[in-house]
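According to Swiss-Prot, the protein has these features:
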- Leu8 to Ser: Abolishes repressor activity and interaction with TPL; when associated with S-10 and S-12 (MUTAGEN)
- Leu10 to Ser: Abolishes repressor activity and interaction with TPL; when associated with S-8 and S-12 (MUTAGEN)
- Leu12 to Ser: Abolishes repressor activity and interaction with TPL; when associated with S-8 and S-10 (MUTAGEN)
Amino acid sequence: MSRRSPKLELKLNLSPPTSSQRRMVRSPSRSATTSPTSPPSSCVSSEMNQDEPSVRYSTSPETTSMVLVGCPRCLMYVMLSEDDPKCPKCKSTVLLDFLHENATNANANAAAASSGRKTRRN
């Protein structure tokens, strides 16, 4: 970037995950030795079985989906849990989910219709 052209263009190209990739959890390779500072129940200190595949499917109820959203108030993109989507900076719940735009618009239209307000159709 030079002083004559301070304009910087960045593009983020993301595609929605396929249904087979949504429940897939990748585990990083772990050390076979335990650290003295890690508790024995820590995932860092647990040993990885050589016969165990490195890709596992999660059946745990604690695993939540993540969504990539934009906050119109802070003008930033963040990746958040789908269960509790709030902007980490301003705590706003008004977020733009651009990967699932059609589902979000359908939910917004249904909520507006149930509250008695009219929505503008495109």
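Using N, Cα and C of the backbone, Cβ positions are placed for all residues, glycine too.
Burial and contacts for the listed features, if you can.
The DSSP secondary structure for Leu8 (mutagenesis position) is coil.
The Cβ of Leu10 (mutagenesis position) lies under 8 Å from the Cβ of no residue that is in the same chain and 6 or more residues away along the sequence.
Around the Cβ of Leu12 (mutagenesis position), the number of neighbouring Cβ atoms within 10 Å comes to 6.
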